[in-house]
Amino acid sequence: MTGLVMMTKGGGCGGGGKGGRRKSTAEEEEEEEQNQQQLSLVEFLLTALRKSVVSCRVDNRQDDGGVGGGISSAVHHMEIGWPTNVRHITHVTFDRFHGFLGLPHELQVEIPCRVPSASVSVFGVSAESMQCSYDEKGNSVPTILLLMQERLYSQQGLKAEGIFRINPENSQEEHVRDQLNRGIVPENIDVHCLAGLIKAWFRELPSGVLDGLSPEEVLNCNTEDESVELIKQLKPTESALLNWAVDLMADVVEEEESNKMNARNIAMVFAPNMTQMTDPLTALMHAVQVMNLLKTLITKTLAEREENATGSEGYSPSHSSNSQTDSDSDNAQDMEVSCESQATDSECGEEEEVEEVEQHQEHLSRHSTHEDETDIGSLCSIEKCFLNQLNNNAARVSNTSISEDWSPKAFPLVSFTENKSNTLSSSTSD
C-alpha cells in the first residue's frame with residue numbers, strides 16, 4: 001500500500017498545524033484572565049485606599065485656614081471620637097451590714113440577712129462594728145441589746161427580786177452566749193441570766209462607756225446640772241449606750257416594790273461595768289463616784305417621767321373650784337392664827353432662836369455621821385460587787401479555780417474600811 005505525506009517548512013506533519021494554533025489561543029485566554037484578575041484586585045485595593053484617604057483628609061481651605069481646623073475636621077470624619085467628654089457619675093462602696101452604698105435607686109439591692117456582728121462574737125467588740133437599731137428614745141444601740149431587753153420585759157424580769165444583782169449559773173450563761181452570738185435569743189431563758197449577760201456586754205467592751213470622762217471630772221460632779229453637762233462630753237456612741245442603760249435602770253427602779261432594787265442598788269451593780277481601769281484599787285474608788293453619777297441620772301429620769309405623767313392629766317374645772325374654795329378657807333384660818341400668834345411671838349422669840357440654833361447643830365452632826373456611814377456601806381457593797389466580778393472573770397478563763405492574783409486577799413478590804421471607820425470616829429469625837 002502506498003500513501004501521501006505532506007511536509008512543511010517548519011517541520012512536522014501538516015495535519016497537526018490546526019491543533020497547535022488552538023493550543024496557543026487557549027494559553028492566551030488564560031493569561032488574559034489572570035491579568036484581568038490582577039487588575040481587578042489592584043483596582044479594589046486602590047478604591048479602598050482612596051476611600052480611607054478621602055475620609056481622613058484635611059481640608060486646608062476652611063475659613064480659619066489653621067492646623068486646628070484641619071485636625072477638628074479629621075476628628076469629625078473619624079468613626080471613634082476622642083474621650084474628651086468624661087463624667088464621674090457615682091462612687092460605689094460595699095458594706096457588710098448596709099450592702100452597696102452609692103448605687104442609683106434603680107440598681108439598689110437589699111441584703112435579706114444581716115449578721116448581728118462583724119466578728120464571731122457579740123461580746124467584747126465595739127458597738128461601731130455591730131448592727132445597731134433605734135430604741136423608743138431614739139438612741140442608736142446594738143440590736144442584740146434591744147433583743148435581750150425585749151425578752152427581759154416580756155418575761156416579767158423587772159419584777160424578779162434581786163434582778164441585775166443575783167448572778168446566774170456559768171453553764172447556762174455560756175449556752176446563752178453561743179445563741180446570742182448567732183443573733184438568737186433563746187425562749188424561756190432565766191431572767192437573771194439575761195440580766196447578767198446585759199451587764200457582761202458592757203463589762204467586756206474594748207473601752208468602758210464612761211472611760212471618756214476623767215476620774216477628777218466625775219469626782220467633782222455633785223449636782224444634777226453638773227451631771228447633765230458632764231455626760232455631754234461623751235462621744236455619740238457612748239452617750240447613746242449610757243442613755244439606754246439609764247432608762248433600763250429607771251425601769252427597774254419603777255418596780256422596786258417587787259424586785260427590791262432602788263436607785264442606789266441598781267447603780268451599785270452597774271457602776272463597775274461602766275469603766276475599765278488596770279489598777280483594781282483605783283477602779284474601786286472610781287466605781288463609787290460612778291455609782292453616785294448613775295444614781296443622779298436615774299433620779300433625774302424618774303423625775304422627768306413623773307412630770308410628764310402629771311402634765312398629761314386632764315384639767316378638771318370642778319376640782320379647781322373645790323381646791324380654790326379650800327385654799328380660801330385655809331388662808332382665812334392662817335390669817336386668824338397669825339393674828340393670835342403675833343402677841344406671843346415677841347415674848348418667846350429669843351428662846352426659839354436659841355433652840356433652833358441648837359437643833360440645827362445637832363442635825364448637822366447627825367447628817368454628817370449618817371453620810372459617812374452611808375459612804376462606808378456603799379463602798380463595802382461596791383467592793384463585794386467588784387470582787388465578785390473579778391472572781392467570775394477568773395473562773396471563766398481558768399474553768400477550774402480562782403486565780404490567787406485576783407482573790408479577795410489581794411485587796412485590802414478590811415484595812416480600807418477600818419481606815420474609813422477610824423476617820424469617822426475621829427471626826428465624831430471632835
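For all residues, glycine too, the Cβ spot is worked out from N, Cα and C.
Taken from Swiss-Prot, the feature domain 'CRIB' covers 80-93.
The domain 'Rho-GAP' annotation in Swiss-Prot covers 125-310 and is backed by sequence analysis. In this model, the domain 'Rho-GAP' (125-310) carries an average pLDDT of 91.
Annotation of the published mutagenesis His88 to Ala in Swiss-Prot: Reduces binding affinity with ARAC3/ROP7 10-fold; the original residue is retained in the structure shown.
Under its mutagenesis entries, Swiss-Prot includes His91 to Ala with the note: Reduces binding affinity with ARAC3/ROP7 10-fold. Residue density at His91 (mutagenesis position): 7 other Cβ atoms are found within 10 A of its Cβ, drawing on all protein chains shown. In the three-state DSSP scheme, His91 (mutagenesis position) is classed as coil.
Listed in Swiss-Prot as a mutagenesis experiment, Arg165 to Ala is described as follows: No effect on homodimerization and complex formation. For Arg165 (mutagenesis position), the same-chain residues lying six or more positions away in sequence with a CB closer than 8 A to its CB are Met261, Asn265, Val269.
Secondary structure at Arg165 (mutagenesis position), taken from DSSP and collapsed to helix, strand or coil, is coil.
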